[in-house]
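Student: Here you go, one structure.
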Amino acid sequence: MAFNHRKMLLSCLQFKDLRFCFRQYPPPPPPPPPPRELSLLLPTSICVVGSIILFLFLVFFLYLHITQQRRISAASVTPGDTNQQEDEDETEERDFSDFHHVWQIPTVGLHRSAINSITVVGFKKGEGIIDGTECSVCLNEFEEDESLRLLPKCSHAFHLNCIDTWLLSHKNCPLCRAPVLLITEPPHQETETNHQPDSESSNDLRGRQDSSRSRRNHNIFLPRAQSDLANYCGSGRVENVRRSFSIGGSLSLCDGINNATRSGRQFYTSFSANLFSSSRRVRNEQPIPQNQMPSVTGNTS
């Protein structure tokens, strides 16, 4: 029910003391408090903190499990396996240490005396002795009357400092890669040529020994086949043997074959005689059966 504020004010103004109005009409109630947000914040914070603690526990247990497995595997490894692993590691380190880049590989060049023996000429533009007007090592142009070193084979010219530094680690021209000095033949070739007749004589001696061994082998095998060849050789017709044997060698070969044939015939004759005598002896030693024995009763009667 709505109140008429004017009437209330007028009725209060009639009294001198204004507290009477407040006693009769109390003040309005205070506004309601705001809704409690702490009721939702507390459970969420508890869940977040609990999940973080649980995650840390899982990580800690996983770390303990991994370290325990590593200890077990290390204890189960034999000393031989550990030594093999150490050897493999050392081999890998050695291979890696042996690896060098191209510019770190040491190369062998010419001696200082050989470098100084190369011709030094003065540069003059109109002469035409030197091809080009610049050094291929430092790429600087030649100056008039400048001392240059002229390589003997390819006739390329370079500055003295440039080519001397190059030739200390190389043996060829930096421009065309031609060898700077001629390669002389080693002196041991002369000794090889001197010993060559000795080697040829030793080879001849070896050939003779091999031929004598082959003759001995021919004396043992196939006497009947060799007899045909011996008859052919004994007929007086000796043909030239190609390449390896001379006429004297063929005659000696025929003589050897004849001797082998004679020995083969003697062996065959003695063998057949021994075989015949042994078979005859066996027949004499065999007992005679009773049915084949001659009867003596007829003669006694």
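For all residues, glycine too, the Cβ spot is worked out from N, Cα and C.
Dumping what Swiss-Prot says about this protein:
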type: MUTAGEN; residues: Cys135 to Ser; note: Abolishes the E3 ligase activity; when associated with Ser-138
type: MUTAGEN; residues: Cys138 to Ser; note: Abolishes the E3 ligase activity; when associated with Ser-135
Student: Other than its own, how many Cβ atoms are within 10 Å of the Cβ belonging to Cys138 (mutagenesis position)?
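Tutor: Within a 10 Å radius of the Cβ of Cys138 (mutagenesis position) lie 11 other Cβ atoms.
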Student: Would you count the other C-beta atoms found within 10 angstroms of the C-beta of Cys135 (mutagenesis position) for me?
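Tutor: Excluding its own Cβ, Cys135 (mutagenesis position) sees 21 Cβ atoms within 10 Å.
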Student: Could you find out if DSSP has Cys135 (mutagenesis position) as helix, strand or coil?
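Tutor: Cys135 (mutagenesis position) sits in coil per DSSP, no helix or strand.
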